[in-house]
Structure formats: structure tokens, C-alpha cells
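J.: After the C-alpha cells below, expect a handful of questions from me.
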Amino acid sequence: MQTTQSSCPGSPPDTEDGWEPILCRGEINFGGSGKKRGKFVKVPSSVAPSVLFELLLTEWHLPAPNLVVSLVGEERPLAMKSWLRDVLRKGLVKAAQSTGAWILTSALHVGLARHVGQAVRDHSLASTSTKIRVVAIGMASLDRILHRQLLDGVHQKEDTPIHYPADEGNIQGPLCPLDSNLSHFILVESGALGSGNDGLTELQLSLEKHISQQRTGYGGTSCIQIPVLCLLVNGDPNTLERISRAVEQAAPWLILAGSGGIADVLAALVSQPHLLVPQVAEKQFREKFPSECFSWEAIVHWTELLQNIAAHPHLLTVYDFEQEGSEDLDTVILKALVKACKSHSQEAQDYLDELKLAVAWDRVDIAKSEIFNGDVEWKSCDLEEVMTDALVSNKPDFVRLFVDSGADMAEFLTYGRLQQLYHSVSPKSLLFELLQRKHEEGRLTLAGLGAQQARELPIGLPAFSLHEVSRVLKDFLHDACRGFYQDGRRMEERGPPKRPAGQKWLPDLSRKSEDPWRDLFLWAVLQNRYEMATYFWAMGREGVAAALAACKIIKEMSHLEKEAEVARTMREAKYEQLALDLFSECYGNSEDRAFALLVRRNHSWSRTTCLHLATEADAKAFFAHDGVQAFLTKIWWGDMATGTPILRLLGAFTCPALIYTNLISFSEDAPQRMDLEDLQEPDSLDMEKSFLCSRGGQLEKLTEAPRAPGDLGPQAAFLLTRWRKFWGAPVTVFLGNVVMYFAFLFLFTYVLLVDFRPPPQGPSGSEVTLYFWVFTLVLEEIRQGFFTDEDTHLVKKFTLYVEDNWNKCDMVAIFLFIVGVTCRMVPSVFEAGRTVLAIDFMVFTLRLIHIFAIHKQLGPKIIIVERMMKDVFFFLFFLSVWLVAYGVTTQALLHPHDGRLEWIFRRVLYRPYLQIFGQIPLDEIDEARVNCSLHPLLLESSASCPNLYANWLVILLLVTFLLVTNVLLMNLLIAMFSYTFQVVQGNADMFWKFQRYHLIVEYHGRPALAPPFILLSHLSLVLKQVFRKEAQHKRQHLERDLPDPLDQKIITWETVQKENFLSTMEKRRRDSEGEVLRKTAHRVDLIAKYIGGLREQEKRIKCLESQANYCMLLLSSMTDTLAPGGTYSSSQNCGCRSQPASARDREYLESGLPPSDT
């Protein structure tokens, strides 16, 4: 049995704990089979509420409340209606669970509190989490508790819990047992006020007032005052005193109409203050309490209390669950709190706490209808705190609402606030782990600078800065996030000073973000918040690039978190689909602008193009789009007409003079040069088209000054232009490399088979030519590896070069060629050189497979072969297990005494492998066919005689081995190959288009001439670099900088297309079946509310009719009295009509109904 700490009023007054001198506390064990236990504290009615609240939080370790619901109702046995029982058992407990609320109720097992205790018990039994629990605190006066003597003796047994008998149904007069379903009890002792109930009420009011002045950080980074709501269910007339005093303390009340008792009295009279007279109140009390007899003095006193309560209509919310039961109780509670905060000032600050509460409860519908209904003018600065809460707690609907209501993200998002958002990352998330890793790396770097700096490092939880965020993004996006979250002044300087080791160039945290929507989008993507990220994507610019960047981030994070790889892959597909759909919208509107969108450098993503981002993200579906393929086809053919027959190209190869004939069709010449003033204002469609359709060097030629007339004649310009157009097209470069590579393989074959002479006769002339040819291949590989991108470090260039599998193949082929040539020059290892070169020829020949990628049918087969090789690699693990198991066993059975290593290797690995294909050595297994020798001289070169002792076991193992390998494992391999083929072949078109892009990009960047003539192209590149001439005209086909006016025009056009796409998506969502059903249900709710309003209007109209009828009756009586000749008649009828008239008058005053005419 668990012990407890108890203290009583005998302790010294200077105890450290604030409540020690005045509080007695302990534990209660309730009898019965449930083994329930609760904590209690005995307090005087004069105890400070702060001490009691501190005890609840500090000693009892209750979670700080986000809401306090004080339940007020009947403390006598009562019959509970079914709907009211559901409201208490389901609605109240659900609201407390979802909002983290405390329920203050009576501690006695009687009346309303009994049903609340049963609801708490049912929830505790059904809940599977210890973190989600309902906190119900029972408060009662000690004078009303049954078996009080057990509690009075708590100070005598400090270390043992009190055993309370399980007689919950035993009610002896005013005494009632404690409710065993509750876990915490506050028992109030009678004080100087005399009555225990008066002391209890005083303590309840003071505790509620104190809690309402405390603050909590629920739902975000800000603090709000803890809202306290009193819920009135049923109740007796004495409850009016508590309600009146509570509303004077500005405590909001929710009154459940239809629950009976004083709640129905308030529901009937509080909305009609003109009827709050003693006669009408007496009528209501008699109807609601028919078995009670009240004095006129009590009725008058209660009427005064009703008038005081009705004077605070903004604190009273009447709700009838029978007629308006479509809303949950937490919704009604939030509406009551919002209503209580409304004032005549209409200042936004008066609604902030309720708005924060709506954010914490995720009730955007209430925020729209009750707070953002047009009555309050919200400024952007008013919404900054709640915007932070909505972002941290992942409430995209609220973020959208705040932006629509006037929040300015450009003013809101400073670098300091962005850093604060990254500080709020969940410690269990992958992003937190990555940021912590980068933070630790930075601490180690700083610690290595010196002991003094190491002592200055912060201690405690890591406070991530934007430097760590930029490093994480750098790992995911590489060059696409270059310069993110760094000092802008440093980035703008030309040739900045070298940064000291460990020093961070961070932006000023008070500066506003340069692109707030992009930064918030990245923050949401890194936390895998798709809905939030989608909204930021919709609000930002450069949508295609942003979606592809998110696709890349999700792909990288899925590799780091294998458990959530499937979910992240689905998110990745969604982002890729966003980019694909938006580009489809753009391509359908304008092809030229869509092509420019693919190759323009995006300023928000470090001047990276959409094609580069798609390549990094491995977005195969994006490359398979018709618009992207049309652009690639345009790049592939260059300035030649698409669809030119290959034979004509080969004819131009053999006879270059055919280039200047009409054999091959070329595009029209570039437009005439224009003035710089015209280029700065590309407003006309013709000017824009000339920009978008211009290619590479032509764009620069548009801006060049006119040449001197004698520089080049028109004929020479025509010849030079045609020559460049033909030899500069990627298709020509590809065909040239294919033809020359076949020539290289033919020369290699000739040298190996015919003209490969040993020294000193060799090498021959053809072999020297082969050496020179390979030398030009080496130069081209060096150019591809180290001279492709000037803005990248050499190490990274080499890393990117090695990542390509075909480049690895080239490196192996060149390495083997160098080794083979070196060996063949030495006579002693000439044959070894021949062997290496023969193997190298096989590697060079396999390099031809790369050429097939351009073919639509053969291209996907390359991927199939590559994936099948991976399948074979894993299959070999299974096969090797059986090979080794069977080989070692048979070797031990047949040749136990043969220790020759070469023979052991043959029999353990080689022979079982051959047996898979049917080569079974019967001469070793069958005794009649054994052919061996036992002579020691012959044993060295021949097989040893097998041991036939376990011949039957060897045969059995052979049968088992063949069954498993030939039937089971081979069929497994075939099934794996079949699955791989189906997966790739099912998406063959997408895989081929993705391969086609890589091939086009590769040959687009290659020099025009093929090896060995490529040496001329390399010399030309070197000369252009020496004389500082632009040697990268072709790069502008895939990466282009547009003039600022045209660039802004493209950005605006893309934004418009994104809005069109989003409107189309929204229309599809509205037309979906689920949305139609939701709208129908919403309309039904509106109709129900409207009908409920009609009922209220009907009641008011009846009331007005009754008043009008009564006025007409009085006027008629006055007319009859004052009319001539009516005195006698009136006096004659005075005795018989005066009393009935008075009765009718009182009946009207009580019920509001007109008197009968009969």
C-alpha cells in the first residue's frame, strides 16, 4: 500500500512549503473491488486560493489547465434526461480531454456530480494513454460528508491511506458519501462564516477568480489567461446567489436550457428583462419546483438576484441541446467565452485571448463566425502572436484566415522570427536530429579554435541558428540554396574577405525576410507538413521550381528515415504532381513562355533552373511531360528542322559541302540587331517572342553593336553560320561520336588481333594511332570532370563526375588501358599487357550500351539490365549459402584426406556451381565408375580416390541441392527478373524520356568534333579562355538570364497560371461527392438554426400580442368606466367583477397570457 505525506495544523508557521501550516492532506482508498485511490486535502474556507492552486500543480502534479469548467447544479437525487446524460458523459468529458481542461464539481456521490463521476470513470477505463486524462476535482464541505470521522483522524495516521467504505448509494439525510470515481478532493472546513456551504461557495469563487488571472502557454509560444467557465445544469434557487456573485466577477456562464431547475428559469427570463418582476418569477418557480413552497420574501430576493444576473447579458449564454444539438459542447463553450469578451470598444486586443483559445482548439469556424465577422478591424501587428501560434501548432486554416484578414507576411517574418520557428521543431522529428547534428559539428569547430572560445559556448539545449538551417538545406538542395540565410551585404560584395574558421556570417535577426513565402515553405516541407506547405507554395512565386525543390528535400529525407520512407515517398509524388500540373497549365497557355520557364534562372533558388532542380529530384514524371520533351527535341536538333532523316546527316558527314545546299533544312536566320533601348522594354509580343525564341549566342548578338561594314561579307557570314548550326547541334555531335567510336573499336580490334607486336618490333603505327586516340578520350574525360562549371569547387566537380555510372566505366577502361600499355612495353610482362588490353577492349565495347539510350525501345532495356544485375547480386547471397553448404559437406564425405588447396577450391565452389547446369561427376559418386589412383607420385596431378563410405548420403545431398538450386532458387530468380521487367516496362516511356534528357544534356555540352579530332575543339576552348572570350554559348540553351522586365513578366505570368490551376483544383474539390455531402449537412444545420430562431421570434410575438391584448382590455375597462351612464352599471357590477378582474390581471402578470373573454 502506498504511503502518503500528511501534515496538519500543528506544524510550525515558518515551514518552507506555503501550505504546510494550514493544510491537511493524504490519500483515500475506496473499498470494493475496484481498488480506487484518490488524494484529498482539508482546507479552511479562508485559505488563500494561490496556496491551493500551487498545491494542485506542485504537489499533486496536475497538468496546468488550459480551461476550467466549474460545474454548478443540483446536489440532490434527480432524474436525468437521456440527452443531458449524453451531454455530461460524452460532451463534457470530450471537451475536457480535447482542450486540457479541469472540471470543478461536487465531491459528493449524489445529483449532478454523480453522473460526471461516472463519465470520468468510463473515460479512464476506455483510455489507453496515460498522457490523455480528464482532471476532475471534487469540492465539498466537510459538514455534508458521510463518515467524516475517518477524515478528521488523518493527522493520527500520517503514513497510511484512509480506507473509505464503499457505500456510495447510502444517503443519510444531508450527509452523502464521497464519489469514488474522482481522484482529487478539496474538503472545506467550516469557518467563521458559520455555514459550510457558504464557506465552500466563497472558496469556489475565490479559486475561480485566481485561476482566471493565471496564464498558460497552451497551443503555441504565447501566453493566454486561463479561461474559466461556469456550467449551470439544473440547480435550486439558492444557486442564484452563487451566479450573481460570479457574474459580478465577470465569470462567463453557460446555461443548459431544458435541464430543469433554475437553469430553465434563467433560460426563460434572462432574455426578457421586462418580465423580471416578482409575480412572473413566482410563476416560474412554482412551475420548475412544484413540490416546494417559497415565501414571498424569498421570491422578491431571488427576483433581485435575477435582475442583477440579467444586467450582464454578455456573460450569459443559453443553449438548448434538444433544439440546437448539432454542435459539440466544446464549440458551445468557446462561443460562450467569445461572447463574454465582447465589449463596446471593439478593440482587437480584447479578442486576442479568445482568438488564441480558438487557435489552440483548432476551431477556425468559430473564429470566422464570432471573431472575424467584420465587427473588429484587425491590423497586421495584432495578428503576429497568434500567427506564430498557428504556425507552430500546424493550423494551416488559421494561417489562411489570418492572411485573408490582413496579416502581412512580409512584415511578420523577420529572420529572428524564422529562427524562432525552427527552435519550435519537435525533438522527435528528423529535422531536429539534423539540426542538432549540425549544431554539434559547429560546437566542435569552435571548440578547436581555443580554450577561451570553448568556454564561451552555450550550455543546455541547442539553440539552433539559421546557420545550421542553411547547412541542412545545403545537404539537400546543394547549389539551389546557395547563400540562404547569410549576411546579404557580404553576398553582394565582390571578392569578399576570407571567412575565419568557425565564424558565421548570419543575417541581422531584425531584418525582414527577402522571400517570406519561400522561407515558410521550406520550413513546412522540412517538417513534412504537406497542407501547410501547399498553402505557402500557392502564395509564393516560382511555383514549378518550389515544388521540384520540395520533391528533392522529401526524397533526401526519405533516405535518412527508412521507417517513414513510404509516407515521404507519397509526399514526394504529390509535390512532383504539383510541379507537373502547374507546368501543364503554363504549357497549355504559351509554349514559348513555358520553354523559357524551364531554363530561366530562378532568383529565389540561387539562380538554379527548373531543369536542374528536376534532375536533382529525379523527377521522371516531370521529364516525361510533353512540353519538356518538346523543348528537349528543340535542343536536340538545334537550328536544323526536326525530323531530318539520318541518312542526310550522314551524307553531310561524308561531304560537308552538302551543308550549304537544301539537303538539310535550317531555321531562319536570327532577327536583326536591335537597340538597347528596345531591349529594355520588351512589351510587344514580337519583341518578347524574339527573346524567348532566341538561342544562346543569338541572344547576345541581339545586344552587340553593329559590326563595321568591312568585317565580314554576307557570303562569309552565311558560310560560318551554316557551319556552326550543323556541327553545333547535339544530334550531329551524337552521330559524330557514334561513328568515330565504332571506328575506334575497329582500330582497337585490328591492333589486338593483327598488329600487336612485342618489343622491339612494336608498337606499330596503328597502335600508336590507338594510343593517341585514347589520349584524346582522356582529355575529354578531364574536361567533363573539371572544366564544366566555373562556380563549383574541384572536389565537388570530381564527386559529381564519379556519381555517373558511365563515367566510372570510362575511368576503369582508361585505367586498364594505361596498365596494359605499360605492361606491353616491358618484354617480361608483354603477355600480361595483352591480357589486360583484351579485357579493356571488352569494357570499351560495353560502353556502347550507353548509345542505345536514345532509342525508344532499347533505352528502357538498359534500365532493365541494370536492375536485373542488382537482383542477381542479392540472389548470389542465397546461392552462395547453398553452394558453400553443399560443397564443404561433399568434400568432407568424399575426400576427407585430400588437403590440396586448388582441389579443395574446385570441389567446394567450382564443382557445385557446374552441377547446377547439369555437369554431374558420376565417376566420383558411382563406385563402378571410379577412375583414380592411390600412387603418391600420381596423386599430385590427378584426382584422389573418393571415400565411398557415405556414398548414399552424397547422392541424397546431390538430389536436395539440385532440387533447391535448379527448381527453387532459379524460379525465384526468374520471378525477380519478371517483376523488374514488369515494373520498368510498365513505365518504359517515362524511363526512356528521362534517359533521353540526360543523353541530350550530355551531348549538348560536348564539343562539336569527336575524338580524335576533339583535340581541335579543346585547343579552341583554351584559346577562348586565354583571350577571355565567352566559350559557353551553348550553356544558355539550358540556363538563361532574362532581362529584368521580361523576367518579371514571366514570373507574373506563372503566378497567374498557378491561380488558374488552383481555381480549377478548388472547383474539382467542390464538385466532389464528399464536399457535396458536407455542404448539404452544413445547410441542414443552418436550416435547423433558422427554425430555432423562428421559435424564439414566435415566442416574442406571442408576448407582444399578450401585452397588446392586455392594454386593449385596460383601455376598454377605462372607456366603460368613463362613458356616460356607465357609473351605475359599473357600481352595480363592482362586487362581482372586481375580484375576477384582479385575478386575471395577476394571471397575466404571471404568465403573460391575455385574460379570457368568457
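Along the chain as shown, the residues are counted starting at 1.
Cβ from N, Cα, C; glycine included.
Keep in mind that what you see is a predicted model, and the values were worked out from it rather than measured.
Quoted from Swiss-Prot, the note attached to the mutagenesis of SER129 to Asp states: Increases of the Ca(2+)-evoked TRPM5 current in both positive and negative voltages; mimicking the PKC-dependent phosphorylated form of TRPM5. The note that Swiss-Prot attaches to the published mutagenesis SER129 to Ala is: Abolishes the Gq-dependent modulation of TRPM5. Where Swiss-Prot documents SER129 to Glu as a mutagenesis experiment, the accompanying text is: Does not change the Ca(2+)-evoked current of TRPM5. Per Swiss-Prot, Ca(2+) 1 binding site is recorded for CYS341, ASP350, ASP353, GLU354, and the stated evidence type is similarity to another entry. Taken from Swiss-Prot, the feature Ca(2+) 2 binding site covers GLU781, GLN784, ASN807, ASP810, GLU1002. In Swiss-Prot, the entry for mutagenesis GLU831 to Gln states: Reduces sensitivity to block by extracellular acidification. Sensitivity to block by low extracellular pH is nearly abolished; when associated with N-935. The structure shown retains the original residue. Here Swiss-Prot describes HIS897 to Asn as a published mutagenesis experiment; the accompanying note says: Shows normal sensitivity to acid block and significant recovery from acid-enhanced inactivation. Swiss-Prot lists HIS935 to Asn among its mutagenesis entries, and the accompanying note reads: Reduces sensitivity to block by extracellular acidification. Sensitivity to block by low extracellular pH is nearly abolished; when associated with Q-831.
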J.: Please determine which of the recorded positions listed here (GLU354, GLU781, ASP810, GLU831) has the lowest count of neighbouring CB atoms within 10 Å.
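T.: Across GLU354, GLU781, ASP810, GLU831, these recorded positions, the one with fewest Cβ atoms within 10 Å is GLU831.
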J.: Between ASP350 (Ca(2+) 1 binding site) and GLU1002 (Ca(2+) 2 binding site), find the distance joining the two CA atoms and give it rounded to the nearest Å.
T.: 64
J.: Quick check: of the binding-site residues listed here (CYS341, GLU354, GLU1002), which one has the Cα closest to that of GLU831 (mutagenesis position)?
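T.: It is GLU1002, whose Cα lies nearest.
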J.: I need the neighbours of the Ca(2+) 1 site defined by CYS341, ASP350, ASP353, GLU354. Which other residues of that chain put their C-beta within 8 angstroms of the C-beta centroid, in sequence order?
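T.: Neighbours within 8 Å of the Cβ centroid, excluding CYS341, ASP350, ASP353, GLU354: LEU337, VAL338, ALA340, TYR351, LEU352, LEU355.
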J.: Select the closest residue to CYS341 (Ca(2+) 1 binding site) from the following recorded positions, measuring between CA atoms: GLN784, ASN807, ASP810, HIS897, GLU1002.
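T.: For CYS341 (Ca(2+) 1 binding site), the closest Cα among GLN784, ASN807, ASP810, HIS897, GLU1002 is found at GLU1002.
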J.: Between the Cα atoms of GLU781 (Ca(2+) 2 binding site) and HIS897 (mutagenesis position), what distance do you get, rounded to the nearest Å?
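T.: About 55 Å separates the two Cα atoms.
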J.: Please work out which residue of GLN784, ASN807 has the most C-beta neighbours within 10 angstroms of its C-beta, and give that one of the binding-site residues.
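T.: Ranked by Cβ atoms within 10 Å, first place goes to GLN784.
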J.: For the binding-site residues CYS341, ASP350, work out the Cβ neighbour count at 10 Å and name the residue with the minimum.
T.: ASP350
J.: Residues near the Ca(2+) 2 site, GLU781, GLN784, ASN807, ASP810, GLU1002 excluded, by Cβ within 8 Å of the Cβ center?
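T.: Counting only non-site residues, the set is GLU780, GLY785, TYR801, ASP804, TRP806.
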J.: What does DSSP say about HIS897 (mutagenesis position): helix, strand or coil?
T.: coil
J.: Compare the Cα of GLU354 (Ca(2+) 1 binding site) against each of the recorded positions GLN784, ASP810, HIS897, GLU1002 and report the nearest.
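T.: The answer is GLU1002.
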J.: Using Cα coordinates, what distance in whole Å links ASP810 (Ca(2+) 2 binding site) and HIS897 (mutagenesis position)?
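T.: Distance between the two Cα atoms comes out at 48 Å.
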J.: Tell me which of the binding-site residues ASP353, GLN784, GLU1002 ends up closest to HIS897 (mutagenesis position) in space, Cα to Cα.
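T.: Nearest by Cα distance to HIS897 (mutagenesis position): GLN784.
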J.: Looking only at HIS897, GLU1002, which of these recorded positions has the biggest number of Cβ atoms within 10 Å around its Cβ?
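T.: Per the Cβ count, the most surrounded site is GLU1002.
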J.: Report, in whole Å, the straight Cα-to-Cα distance of ASP353 (Ca(2+) 1 binding site) from ASN807 (Ca(2+) 2 binding site).
T.: 63
J.: Sequence gap of 6 or more, C-beta under 8 Å: which same-chain residues meet both conditions with respect to ASP353 (Ca(2+) 1 binding site)?
T.: ILE224, GLN225, PRO227, CYS341
J.: Under a three-state reading of DSSP, tell me whether CYS341 (Ca(2+) 1 binding site) is helix, strand or coil.
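T.: Assignment for CYS341 (Ca(2+) 1 binding site) reads helix.
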